[in-house]
Amino acid sequence: MSGRLGELLVRENLISVQQLRKAQEEQQKNGTRIGTALVKTGAIEESKLTDFLSKQYGVPAINLKDFDVEPDIIKLVPKEVAEKHLVVPVNRAGPSLIVAMCDPSNIFAVDDLKFLTGYNIETVVASEVSIREAIERYYAEKGPSLEDIVGDVGDDIEVTKEETENIDEMAKAADDAPVVKLVNLILMDAIKKRASDIHVEPYEKDFRVRFRIDGVMYEVMRPPMKLRNAITSRLKIMASLDISERRLPQDGRIKIKMGGGKEMDFRVSVCPTLFGEKVVMRLLDKSNLQLDMTKLGFDAQPLAWFKEAIDRPYGMVLVTGPTGSGKTTTLYSALSSLNGLDTNICTAEDPVEFNFAGINQVQMHDDIGLNFAAALRSFLRQDPDIIMIGEIRDFETAEIGVKAALTGHLVLSTLHTNDAPGTVSRLLNMGIEPFLVTASLNLILAQRLARRLCPACKKPAENVDEQALIDAGVPPDKIGTFTMYEKVGCRDCNDRGYRGRVAIYEVMPFWDGLKELVINGASAAELKQEAIRLGMSSLRMSGLRKMMDGATTLEEVVGNTAPDRF
């Protein structure tokens with residue numbers, strides 16, 4: 001609600017538009033919250049603002065100046081957490097901890113407090129000014145640190161020279177119960193918040209943990225520098241990596257079992273940086289893997305084209321897009337629909353993200369010479385019906401894949417290109433002859449992922465910029481025939497306004513008209529123009545349809561797709 005607070009106060013005639021603008025200038029100048037800026041500029045009294053917030057959030061309001069919080073209560077919340085989330089614990093009530101917050105809708109803060117304290121969290125609202133004053137007052141002498149929560153792991157763990165490191169001590173610290181508890185907290189919190197990646201990042205004077213949620217990075221924690229090596233070592237031990245090797249990148253995998261028997265995999269990448277090892281973990285939740293093609297977000301005609309292309313006994317189907325655009329999900333859904341007792345499927349992947357019964361999956365190992373090209377050559381002696389190559393990276397892999405597609409095999413793979421027509425140019429630039437490209441390709445699919453508007457709180461847009469719609473590519477005659485929605489923010493979406501992502505597809509069957517253009521040396525722009533004439537919807541066109549259907553916003557479409565220019 002923070003972004004709309006000023007507008008709500010104006011609407012309730014508690015402040016004027018001029019006062020809001022003055023406060024916004026103060027906010028931009030000093031980086032404070034809008035509520036604090038309004039109080040500082042004299043637009044509204046602190047007590048009136050707190051009462052207003054209480055009504056908006058539906059929670060009681062308190063004046064922290066009237067409270068004398070017991071030290072035992074203060075110790076429950078580390079100073080770092082109090083300052084990060086602007087919270088102050090005020091009392092206990094049975095299994096619940098009552099916490100004063102200036103933004104009770106901050107689900108991240110509530111979750112962190114619940115994890116760290118073990119209490120159910122009941123929120124009350126207080127102004128930011130009073131919370132900052134309370135933090136300064138209660139934590140002035142010696143506030144509790146996060147180390148008090150996770151325990152002391154020993155001063156000798158932090159070292160300055162690699163040659164003096166004690167590996168036995170590092171391993172021991174990594175297995176200490178407090179460190180194990182903190183690492184488990186990070187992993188479980190990422191699962192609960194539906195993160196796709198966890199970043200554990202060391203810097204010269206700082207150490208932070210960030211989650212990527214719906215494609216956007218969010219900071220969630222700043223553990224003490226003292227625990228940096230212990231946390232990294234714990235993650236490396238869980239991933240069966242060598243904790244004594246800190247100069248080279250390492251890759252591994254973590255598998256954990258949660259309540260109810262559910263298992264979760266984490267793909268782990270460790271990379272040495274200037275101030276220590278950075279750990280990135282990709283969450284691999286097979287239960288959330290969508291393998292039903294009809295539920296991936298295809299429109300009816302593109303879905304029919306895609307199904308027809310993968311149902312052919314031979315030829316090549318390519319899925320393109322940047323990292324994190326959902327290519328693996330699309331390929332896995334295709335393999336799932338093709339997997340049967342009468343089919344031999346071989347895949348070369350780097351890495352293998354999910355295991356599938358009935359599919360022969362091979363993990364690449366470049367260090368011993370097992371790359372995509374080597375795996376492909378081996379597959380051709382394995383009597384395959386369908387071959388999936390994780391990525392076409394070079395001429396050798398492309399050449400073998402094309403030849404396999406021309407000799408009775410269905411080949412599925414990915415490339416990193418901006419759109420479907422651009423994939424043809426990439427293959428030609430790799431050195432594949434035009435006649436081989438036209439003879440082997442069945443279909444090219446380009447895709448992106450845009451954030452989906454939260455269905456629980458999205459609302460019709462009050463002000464629609466018609467010129468912005470036209471500039472984005474919406475036909476003028478379509479303006480006013482659909483309802484545009486805008487993000488709001490609620491507990492369901494952690495006050496972000498978005499929840500999950502929606503796929504945007506550009507499906508280009510390799511029609512005869514396109515083959516003729518390729519043979520004649522046409523450019524990617526000419527290919528795209530002809531494909532659209534033949535019925536293809538570009539990424540921008542598909543994205544705008546998702547917007548007109550109310551699934552996402554114009555900002556997401558424009559940010560994830562390029563305009564169609566010929």
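Cβ atoms are placed via backbone N, Cα and C, with glycine included.
No noted substitution is present; original residues retained.
Database features, via Swiss-Prot:
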type: BINDING; residues: Gly321, Pro322, Thr323, Gly324, Ser325, Gly326, Lys327, Thr328; note: ATP binding site
type: MUTAGEN; residues: Lys327 to Ala; note: Strongly reduced ATPase activity
type: MUTAGEN; residues: Met388 to Ile; note: Restored exopolysaccharide (EPS) production of PilA mutant
type: MUTAGEN; residues: Glu391 to Ala; note: Strongly reduced ATPase activity
type: BINDING; residues: Cys454, Cys457, Cys490, Cys493; note: Zn(2+) binding site
Same-chain shell around ATP excluding Gly321, Pro322, Thr323, Gly324, Ser325, Gly326, Lys327, Thr328, C-beta within 8 angstroms of the CB centroid, reads Thr414, Gln447, Leu449
Given the recorded Zn(2+) site (Cys454, Cys457, Cys490, Cys493), which additional residues of the same chain have their Cβ within 8 Å of the Cβ centre, ordered by sequence?
Pro455, Ala456, Lys458, Lys487, Val488, Gly489, Arg491, Asp492, Asp495, Arg496, Gly497, Tyr498, Arg499
Fewest other C-beta atoms within 10 angstroms of its own C-beta: which of the binding-site residues Thr323, Ser325, Thr328 fits that?
Thr323
Of Gly321, Pro322, Gly324, Gly326, which of the binding-site residues has the most Cβ neighbours inside 10 Å?
Gly321
Cβ packing number for Cys457 (Zn(2+) binding site), 10 Å threshold:
17
Using C-alpha positions only, work out which of the recorded positions Met388, Glu391, Cys454, Cys457, Cys490 is nearest to Thr323 (ATP binding site).
Glu391
For the C-alpha pair, I'd like the distance in angstrom between Cys454 (Zn(2+) binding site) and Ser325 (ATP binding site), rounded off.
20
Might you list, by sequence position, any residue in that chain lying six or more from Met388 (mutagenesis position) with a Cβ less than 8 Å away from its Cβ?
Leu331, Leu335, Ile345, Cys346, Thr347, Ala348, Glu349, Val411, Leu412, Ser413
Counting every protein chain shown, other Cβ atoms within 10 Å of the Cβ of Cys454 (Zn(2+) binding site) number 22
If one measures from the C-alpha of Lys327 (mutagenesis position) to the C-alpha of Gly321 (ATP binding site), what distance in angstrom results, rounded to a whole number?
7
Please report the Cα separation of Cys457 (Zn(2+) binding site) and Ser325 (ATP binding site) in Å, rounded to an integer.
25
Looking only at the recorded positions Glu391, Cys490, Cys493, Pro322 (ATP binding site) has its closest CA neighbour at Glu391
Just to verify: the residue among Cys490, Cys493 with the fewest other Cβ atoms within 10 Å, which of the binding-site residues is it?
Cys490
